[in-house]
Amino acid sequence: MSEKMVAIMKTKPGYGAELVEVDVPKPGPGEVLIKVLATSICGTDLHIYEWNEWAQSRIKPPQIMGHEVAGEVVEIGPGVEGIEVGDYVSVETHIVCGKCYACRRGQYHVCQNTKIFGVDTDGVFAEYAVVPAQNIWKNPKSIPPEYATLQEPLGNAVDTVLAGPISGKSVLITGAGPLGLLGIAVAKASGAYPVIVSEPSDFRRELAKKVGADYVINPFEEDVVKEVMDITDGNGVDVFLEFSGAPKALEQGLQAVTPAGRVSLLGLYPGKVTIDFNNLIIFKALTIYGITGRHLWETWYTVSRLLQSGKLNLDPIITHKYKGFDKYEEAFELMRAGKTGKVVFMLK
């Protein structure tokens, strides 16, 4: 193994990132070193690249970016048990304390002292990465790296879609970005019908149809609530899944969901949102779930089994694959323009 590696690094505050050569890190106690086989770009990585207000408050350059990964364990630090060199793995990004009130109740996904791998630590946009052993997930060999790297965001989609009954339910999904597209795949694999998708981008509406959406709506040109009511014989959808983070989409979805329906919210909003709580939530007796992270480790088992079932239609979602990191700037600019689904760097 070489002593040097290439990595995409946020070297300083400001727009962009740099491809640099750095030392291969060494795993410390309770850590493992993985060789990266595939890694994918998340919206969080784009925020760091663009250096938005959140990134400015959270990221401390110089730092290697990236957190979605499939890799192979190549070295084990002191005190690590249950993991071996050669294991094919992915990484849960929430580094939890195990001691706070939430953790002691088994609610690790809302740990009060969470650190995020690849946000608060160096990440996986590199040939090698050091990972806390407690965050390692072992993959079946049958799952290819370009799918295995998607398990972390797939976990977000699974928790959103499967927060309540979904088989045989009518569903409205607002937002067909990468997470929304994964939500479509999970909903279809889980027996939802019809799956209706509201998305303003022509490119993403086409992707939504390829993934399996039964109906697509352009919210800039069509009345979303009217279209949903027409499709559902005036009843509204059983389940509303909000992936966009757009306040208008939230309002439309709450109007379009049937009384006593279920709502799952994953999209993050730009600020405070004004909602008619009385008429859109209370009098409709809606059940609402806020979604963050993934349930450790229940969601990972669900994601892995869905992948092994072969029922998830992920190929249309992976719109761009790059061999190595050389074209990382092109990849990020395409994502900024909304011209991608998931972008994967292949290092195998």
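Note: Cβ is positioned from N, Cα and C throughout, glycine not excepted.
None of the noted substitutions appears here; every position holds its original residue.
Feature list (source: Swiss-Prot):
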ACT_SITE  Thr44  active site, charge relay system
ACT_SITE  His47  active site, charge relay system
BINDING   Cys97, Cys100, Cys103, Cys111  Zn(2+) 2 binding site
BINDING   Leu179, Glu199, Arg204, Leu266, Gly267, Leu268, Ile291, Thr292  NAD(+) binding site
MUTAGEN   Thr44 to Ala  Total loss of enzymatic activity
MUTAGEN   Glu152 to Cys  120-fold decrease in catalytic efficiency
MUTAGEN   Glu152 to Lys  Total loss of enzymatic activity
MUTAGEN   Glu152 to Asp  Shows 3-fold higher turnover rate and reduced affinities toward L-threonine and NAD(+), compared to wild-type
MUTAGEN   Glu152 to Ala or Gln  Almost complete loss of enzymatic activity
MUTAGEN   Glu199 to Ala  Large decrease in affinity for NAD(+)
MUTAGEN   Arg204 to Ala  Large decrease in affinity for NAD(+)
MUTAGEN   Arg294 to Ala  4000-fold decrease in catalytic efficiency
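Taking only the Cα positions, the spacing between Glu152 (mutagenesis position) and Leu179 (NAD(+) binding site) is 11 angstrom. DSSP assigns Leu266 (NAD(+) binding site) to coil, not to a helix or a strand. Taking the C-alpha positions, the distance from Cys97 (Zn(2+) 2 binding site) to Thr292 (NAD(+) binding site) comes to 17 Å. One way to see the shell of the Zn(2+) 2 site is to take the Cβ centroid of Cys97, Cys100, Cys103, Cys111; the remaining same-chain residues with a Cβ within 8 Å of it are Val96, Gly98, Lys99, Tyr101, Ala102, Arg104, Tyr108, Gln112, Asn113, Thr114. Mapped onto three states, the DSSP output places Arg294 (mutagenesis position) in coil. Cys111 (Zn(2+) 2 binding site) has a Cβ environment of 20 other Cβ atoms inside 10 Å.
Ile291 (NAD(+) binding site) sits 14 Å from Cys111 (Zn(2+) 2 binding site), taking the Cα positions as reference. When the CA atoms are compared, no recorded positions among the candidates His47, Glu199, Arg204, Leu268, Thr292, Arg294 lie within 10 A of Cys111 (Zn(2+) 2 binding site). Candidate recorded positions: Leu266, Leu268, Thr292, Arg294. Nearest to Thr44 (mutagenesis position) by Cα distance: Leu268. Same-chain residues at least 6 positions away in sequence with a Cβ under 8 Å from that of Glu199 (mutagenesis position) are, in sequence order, Thr174, Gly175, Ala176, Gly180, Arg205, Ala208, Val216, Ile217, Asn218, Pro219, Ser244. Secondary structure from DSSP puts Thr44 (mutagenesis position) in a helix.
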